[in-house]
Amino acid sequence: MSDSKEPRLQQLGLLEEEQLRGLGFRQTRGYKSLAGCLGHGPLVLQLLSFTLLAGLLVQVSKVPSSISQEQSRQDAIYQNLTQLKAAVGELSEKSKLQEIYQELTQLKAAVGELPEKSKLQEIYQELTRLKAAVGELPEKSKLQEIYQELTWLKAAVGELPEKSKMQEIYQELTRLKAAVGELPEKSKQQEIYQELTRLKAAVGELPEKSKQQEIYQELTRLKAAVGELPEKSKQQEIYQELTQLKAAVERLCHPCPWEWTFFQGNCYFMSNSQRNWHDSITACKEVGAQLVVIKSAEEQNFLQLQSSRSNRFTWMGLSDLNQEGTWQWVDGSPLLPSFKQYWNRGEPNNVGEEDCAEFSGNGWNDDKCNLAKFWICKKSAASCSRDEEQFLSPAPATPNPPPA
């Protein structure tokens, strides 16, 4: 038994020595003899104790190294902070610029609200109107020109009704219109212009001396008022004088509307544009007239002369639309046999459904009703009485001529 134990102890000793070498311990005789004396279980506990002790020693040996690393890290942080401080110092100007930008932004918003937008707008509008008003104030030379024109007009009107004088008055009124058109108060300027235009037409038709005298008196008062411009009260006085003058002119007799021609108690309008026969009837009806119906040889000669003088093909109110070959006027009356002499040679021939009559050259011709031609409207002239009561009453309104 003793012999067998010895080799086993030797083997155990060798094993323990190998394990201790693996853990970094040096072999000693005392430890080896101690291991040989101890059992296998206590040996494991001893090994664990030595292992823990060795690990603790290793950690303790590393502490100075960790402190050194921390110090290096702090030095690096310090250097970074130093560099950052220098960089921040360079950014001070930029931050100030940013601050200025923000201040300007706030100032812009504040100025946008000062003092009250509505009041600023109102002030702007008032200044704009004031500028326009000042720009329209008449120059003294213009006022003097108006005064001179009215003085001349007064003398000219007193010498009516010579035709040359009427023409001269027309030219003077045209110049007066341009001068008055520069006065302030634009709406009243326009009204003055329109009134002077109507006055021009009325003066051109004046035959009665009493009416001339009335206009002379009105113009005399107007001259006195214009001579004292540009005071606003005087301008108002001129406006009132022109209003009175308008009333006087409206009481004058106008047998025919403007741009119509008077002949034997009727008014005639010769168009400046072309329409077909049916549309020509409509155009005349719109102004209280009808496509011309010829009632006498004198009227025929007058109208034929008007048409041939302008070298136009012009519709009249005659057709055979209701029954081929039976010619009838638009008022329903038949064509009298005595009027058949006015047809041109070989007419009417009804070539290609020609059912409407026209003035052509020195006579009449039939043509297609859908062709566009000039036309003539006819209506009765207004009666002009010399009775004073009739003279003082306003003339009936006359419609404008049809679209030319």
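Keep in mind that glycine also has a Cβ here, set from the backbone N, Cα and C atoms.
DSSP assignment over the domain 'C-type lectin' (263-378) gives 28 helix, 35 strand, 53 coil. Per Swiss-Prot, the feature domain 'C-type lectin' maps to 263-378; the stated evidence is sequence analysis.
In Swiss-Prot, the entry for mutagenesis Asp320 to Ala states: Loss of binding to ICAM3 and HIV-1 gp120. The structure shown retains the original residue. Neighbour list (Asp320 (mutagenesis position), Cβ cut-off 8 Å, at least 6 residues apart, same chain): Thr326, Trp327, Gln328, Pro348, Asp355, Asp366.
The C-beta environment of Glu324 (mutagenesis position), restricted to residues of the same chain at least 6 apart in sequence and closer than 8 Å, consists of Asn350, Asp355. In Swiss-Prot, a published mutagenesis experiment is listed as Glu324 to Ala, annotated Loss of binding to ICAM3 and HIV-1 gp120.
A mutagenesis experiment is reported in Swiss-Prot for this position, Glu347 to Gln, and the note states: Loss of binding to ICAM3 and HIV-1 gp120. Around Glu347 (mutagenesis position), the C-beta neighbours below 8 angstroms that are at least 6 residues distant in the chain are Gly363, Trp364, Asn365, Asp366.
All protein chains included, Asp366 (Ca(2+) binding site) registers 23 other Cβ atoms within 10 Å of its own Cβ. The Ca(2+) binding site annotation in Swiss-Prot covers Glu347, Asn349, Val351, Glu354, Asn365, Asp366.
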* Most Cβ neighbours inside 10 Å, all chains, among the binding-site residues Asn349, Asn365 -> Asn365
* Between 0 and 100, where does the mean pLDDT of the domain 'C-type lectin' (263-378) sit? -> 95
* **Other residues, Cβ within 8 Å of Glu347, Asn349, Val351, Glu354, Asn365, Asp366 Cβ centroid (Ca(2+) site)** => Gly346, Pro348, Asn350, Asp367
